[in-house]
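What Swiss-Prot says about this protein:
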| type | residues | note |
| --- | --- | --- |
| MUTAGEN | Arg25 to Lys | Abolishes toxicity |
| BINDING | 25-39 | NAD(+) binding site |
| MUTAGEN | Val71 to Asp or Glu | Abolishes toxicity |
| MUTAGEN | Arg72 to Ala or Lys | No effect |
| MUTAGEN | Tyr77 to Met | No effect |
| MUTAGEN | Ser81 to Lys | Abolishes toxicity |
| MUTAGEN | Ala90 to Glu, His or Arg | No effect |
| MUTAGEN | His125 to Glu | Strongly reduces toxicity |
| VARIANT | Glu130 to Lys | In inactive mutant |
| ACT_SITE | Glu130 | active site |
Amino acid sequence: MKNITFIFFILLASPLYANGDRLYRADSRPPDEIKRSGGLMPRGHNEYFDRGTQMNINLYDHARGTQTGFVRYDDGYVSTSLSLRSAHLAGQSILSGYSTYYIYVIATAPNMFNVNDVLGVYSPHPYEQEVSALGGIPYSQIYGWYRVNFGVIDERLHRNREYRDRYYRNLNIAPAEDGYRLAGFPPDHQAWREEPWIHHAPQGCGNSSRTITGDTCNEETQNLSTIYLREYQSKVKRQIFSDYQSEVDIYNRIRDEL
């Protein structure tokens, strides 16, 4: 057992300890609470339903956070890490007041953006190796979790019985090109006049002209992000319906053969 533990923490200490189709998030909430919430939802999700506050789905605002370093109250993204090690370091920093917390293992999907790839040199915290999930992470997308007690990660990965591999199999995070127009830089930010963002600037951003409706740069970014999120959600729903229909067809075929 000592040898197994030793090997586990050697792997944990390596920056390469990452799975290409898995992401990680440290969170103080236990799995049953996450399940009741429907998954790992952005803070702005609750604000929207409780107070009618519009979610801010601006990646640059999300990455910067607030001036005090905390998550924005209207944030429309959920932060994850590329590696277990990065998530553990984040947990030890922001959850140091908890004797027990969890690191959730999450399947990748196209509503997720590598912050450093999208924001490039303007990424405010590049060392965090963050991948942000637009609109949150459903419970069915959570592969499992590790329990962390007094800073030590439990060796056992607890599998989520409600994880649906067939929904997320072969899905990857969004390519950086999909995220450039959703970057969310302020209207006059120099990034909109530089490569690669200059070719993806929404109307009203940088040197791009205003929209016909007169929307500002921020409003246009919000609109584009909303459209992107809805298209992704529709894709997942179609996949769920397709799988359900396939199961019904199989059931009917077996019934007819009996």
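Note that Cβ sites are derived from N, Cα and C of the backbone, with glycine treated the same way.
Other Cβ atoms within 10 Å of the Cβ of Ser37 (NAD(+) binding site) number 14 in total over all chains.
On a Cα basis, Tyr77 (mutagenesis position) lies 13 Å away from Gly39 (NAD(+) binding site). Applying an 8 A CB threshold to same-chain residues 6+ apart, the list for Arg29 (NAD(+) binding site) reads Ser37, Tyr102. The distance from the Cα of Arg25 (mutagenesis position) to the Cα of Lys35 (NAD(+) binding site) comes to 15 Å. For Glu130 (variant position), other Cβ atoms within 10 Å of its Cβ number 23.
If you measure from the Cα atom of His125 (mutagenesis position) to that of Ala90 (mutagenesis position), you get 12 Å. Note on proximity: among Tyr77, Ser81, Ala90, Glu130, the recorded positions of the record, the Cα nearest Lys35 (NAD(+) binding site) is that of Tyr77. Taking Cβ-Cβ distances under 8 Å and a sequence gap of 6 or more within the same chain, the neighbours of Tyr77 (mutagenesis position) are Pro42, Ile57, Leu59, His62, Ser132, Ala133, Leu134, Gly135.
The separation of Pro31 (NAD(+) binding site) from Glu130 (variant position), Cα to Cα, is 22 Å. When the Cα atoms are compared, Asp27 (NAD(+) binding site) and Ala90 (mutagenesis position) turn out to be 10 Å apart. For the recorded positions Pro31, Glu33, Ala90, a Cα to Cα distance of within 10 angstroms from Ser81 (mutagenesis position) holds for Ala90. The recorded positions Arg25, Lys35, His125 differ in how many other CB atoms lie within 10 Å of their CB, and the one with the most is Arg25.
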